Amino acid sequence: MPAGSNEPDGVLSYQRPDEEAVVDQGGTSTILNIHYEKEELEGHRTLYVGVRMPLGRQSHRHHRTHGQKHRRRGGRGKGASQGEEGLEASAHDTPSQRVQFILGTEEDEEHVPHELFTELDEICMKEGEEAEWKETARWLKFEEDVEDGGERWSKPYVATLSLHSLFELRSCLINGSVLLDMRASSIEEISDLILDQQELLRDLSDSVRVKVREALLKKHHHQNEKKRNNLIPIVRSFAEVGKKQSDPHSMDRDGQTVSPQSAPATNLEVKNGVNCEHSPVDLSKADLHFMKKIPAGAEASNVLVGEVDTLDRPIVAFVRLSPAVLLSGLTEVPIPTRFLFILLGPVGKGQQYHEIGRSMATIMTDEIFHDVAYKAKERDDLLAGIDEFLDQVTVLPPGEWDPSIRIEPPKNVPSQEKRKMPGVPNGNICHVEPEPHGGHSGPELERTGRLFGGLVLDVKRKAPWYWSDYRDALSLQCLASFLFLYCACMSPVITFGGLLGEATEGRISAIESLFGASMTGIAYSLFAGQPLTILGSTGPVLVFEKILFKFCKDYALSYLSLRACIGLWTAFLCIVLVATDASSLVCYITRFTEEAFASLICIIFIYEAIEKLIHLAETYPIHMHSQLDHLSLYYCRCALPENPNNHTLQYWKEHSIPTADVNWANLTVSECQEMHGEFIGSACGHHGPYTPDVLFWSCILFFATFIVSSTLKTFKTSRYFPTRVRSTVSDFAVFLTIFTMVILDFLIGVPSPKLQVPSVFKPTRDDRGWFISPIGPNPWWTVIAAIIPALLCTILIFMDQQITAVIINRKEHKLKKGCGYHLDLLVVAIMLGVCSLMGLPWFVAATVLSITHVNSLKLESECSAPGEQPKFLGIREQRVTGLMIFVLMGCSVFMTAVLKFIPMPVLYGVFLYMGVSSLQGIQFFDRLKLFGMPAKHQPDFIYLRHVPLRKVHLFTLVQLTCLVLLWVIKASPAAIVFPMMVLALVFVRKVMDLCFSKRELSWLDDLMPESKKKKLDDAKKKEEEEEAEKMLDIGGDKFPLESRKLLSSPGKNNSFRCDPSEINISDEMPKTTVWKALSINSGNTKEKSPFN
């Protein structure tokens, strides 16, 4: 078409006959039958493919400045020879190269790709009713069909297409109208422009035009518009509000629109080019539930196919609107339409049109074609996108697969980035460099060489995030985490205090443990570098306290004073470690050490939970082999002890109890226990009369807590109830379980053992206060001698704290606010010194509680397409949950009336749940299960691809041996050296370099997530296969792109193929019989349909 010709506004001038000349079997039609000379066509091609053209446009018509040479007739000089070379070369451009060239072009505001929602509508005829467009399928990521009954959507599934329908779609784009960047504001205007274009391509009578226009303007019926005879829809449209421009995403979740005054147009709305003027949208018909799944800024792609009785051959049009327009009633959800594909044909081929429509809708959801559709400048670009799609498809044999079977969406969809990346001359594909395997390298662990240099960097790193640590806690998930972990932390703190009270004769007991945990936890949550870590008591600390108390008792030293000296020295040594950046040594702690330590702690939790349940049999024994015939002879009564011990005699003396005058047989159980009486009789146990059913009821509570907690936690992935309900139940899983078990225990009434919380805030012993003198009655030299045990204690604190911190700061947790190893250790050191002066227990990072805390705060994508698995986004990093846990723990003294109803077996069940759940994802246990598994049944673990199985077993055996040694030391009187053994694991790992290669250790001993490493491995393997099959030409020209990658330009020096196995699907497709048949049909008389 001459440059000076006038076109209807919205029809682009790119549809010149020269650009319509698709290299195929001559099936391309022209607009005005204007024939260009071969030289001109060749020159045009040479200019387009040989030079990277900018996307800047003189006008919306998209004319490119070709210069005078483009308009010359005749002249077989230099320009013509270049044109011939370009034409010959362009025929050999692979679709992949062409697509990479298209995607490498500059972007402008009108061609920025958005997320797409695609809808397939078909003309539906009902008896006695007027024909209308009916929604039959939709795509956000996967396909959803309206079931035959028409009452519901199908489950999302992976769309399977026939190759024939894809060929037919390609033929449609070759022979139909392609209107890019049409400017229109209504469906009426779009219909007129399409029909105007059709009249240029073919003879279209007025009657046919009227019928087709009527068909295009018919009402659209969507699946969500069910019968509402009993409902009065509240029709609220943009027109009624004042026809003001408003973004469709300015709706709230109840369907109310935000007024233009309260929601001014944002830069995003202007950038998206949404034109909502004169587009009344009935929000009462919008599917607001489905709207939540559509990302903000998404646009629509409408596919309209159907039969019109007045047509003798199909009308095909592909339209891209610029800007996107909000068309009332066209789409199921009120979002602007960017693309339309229209296929109207003669009656009798409805199923064929349906499959072509499905193919168009499916290909629009393809990540690569989606971008090509946004950036395409002409028909050839769209065809290149389809050819590239065909080049990547996987074919299922017809005799081995039933197409009616719906394929479930995969859990992980492979990345398509590789398809976007250009080839390089040696045949390799440019790819992003993988992240380094394993290790903890990062700025947090770099030695600065300055005094407190690491601490200063930690403070600078965490300070900008401090206030966001409180704002980010405004979530229901944080409330669930706080309630769950409060219950989980209370029991071990009280239990630890009770054990410590027994070991120290009450000098440090439950009330001191509660107070110390609360004070230390609050300070740590407020000022630590990684507030996700939960502080708690550890077994080695208890062993250290027992040994120290025994030493002080043997040498008549004051236990609390000597302990205060040791604590102050330990705090000082930890501060020295902070000053010298000793935390940088954490980089030597690899997965080998982490997993051994974490596995041990998890096993200890599981073991102690079961052990505590079994110990209930001592207090509540089972009366086995009961002789029911002698049941009437059983009795248990209180009596005066025959041989009272000194403690009992002292009690009687202090309370002036006349033992001879007491009627012991008439005392109740509680009165007998209070007066230190003795139970005698065949129905008595060690601690009083037999209490029936307590042990069995405790076992029921224990296992029920574990099973219900595990079930509710996985409820998020179940098929029942809406997403919000499932997420809430999953977040509150443990708290709901504890609450349910408490109610059940209260209703059953069996006297199970309950949580005992101190009810008075004062020291356990009257002979001590809240401040302990470091010297006290001890000799002065004890202050200096205390540095010796303090060295061992420092190693204990450092290893416990930093190994837990390393586990929490793993890369797979995707933490964004950084970590602070030096700052964490400083806060722990200061609070350790404070607790020592106050006579309170020492607290360090608790591994299992910290892992459980992190797991309870996992973030997943909320806006996920139907069928798409939510993506793990990271952890909700904040300080409030830890702060509230320890604040409420300090207030527990005043909540005794409520806490006394919590059965201890329920808390033991929570311990079991935390231990088992924390084991998930530990590679060591996955490798341990391989021992009893035949090779053909072994999972596709990434390390099994690269490391021989015998080496994997050897690595696991070494790790298992170390774990057993740690367990033996932990359970023996030598438990005080446990931190030294954990430190020894680092050296064991170093020795393993002699038995394993670096490559094997990189796969077996690192911190990289499994899914990510497997993705890189699959990409690398596919790259090697492609390298073996394809060899790209070395002489291709290259253009520097914004991404700083090299892109081979289509159309120059690409005609020579070194590898005869390399094919160009665009060249090979016309050679197929199927394509020849389609081409012959499309070239026949106009009376015939091209879809025979």
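For all residues, glycine too, the Cβ spot is worked out from N, Cα and C.
Keep in mind the model shows the original residues, not the substituted ones.
According to Swiss-Prot, the experimentally introduced change P492 to C is described as follows: 60% of wild-type transporter activity. No effect on cell membrane localization. Taking the Cβ of P492 (mutagenesis position) as reference, residues of its chain lying under 8 Å away and at least six apart in sequence are, in sequence order, G536, S537, A846, L849, F911.
For the published mutagenesis F496 to C, Swiss-Prot gives the following note: 40% of wild-type transporter activity. No effect on cell membrane localization. F496 (mutagenesis position) falls within a helical segment according to DSSP.
Within 10 Å of the Cβ of G536 (mutagenesis position) there are 24 other Cβ atoms, across all protein chains. Here Swiss-Prot describes G536 to C as a published mutagenesis experiment; the accompanying note says: 20% of wild-type transporter activity. No effect on cell membrane localization.
Non-local contacts of T538 (mutagenesis position) by the CB criterion (under 8 A, 6+ apart in sequence, same chain) comprise D800, V844, A846. Swiss-Prot documents T538 to C as a published mutagenesis change and attaches the note 60% of wild-type transporter activity. No effect on cell membrane localization.
Per Swiss-Prot, mutagenesis G539 to C is noted as: 40% of wild-type transporter activity. No effect on cell membrane localization.
Looking at Swiss-Prot, the entry for mutagenesis of P540 to C says: 40% of wild-type transporter activity. No effect on cell membrane localization.
For T804 to C, Swiss-Prot lists a mutagenesis experiment annotated as follows: 20% of wild-type transporter activity. No effect on cell membrane localization. Cβ contacts within 10 Å of T804 (mutagenesis position), excluding its own Cβ and spanning all protein chains shown: 29.
The note that Swiss-Prot attaches to the published mutagenesis T847 to C is: 60% of wild-type transporter activity. No effect on cell membrane localization. Within the same chain, residues at least six positions away from T847 (mutagenesis position) with a Cβ under 8 Å of its Cβ are F597, A598, I601, C602, D800, I803, T804, I807, S918. Secondary structure from DSSP puts T847 (mutagenesis position) in a helix.
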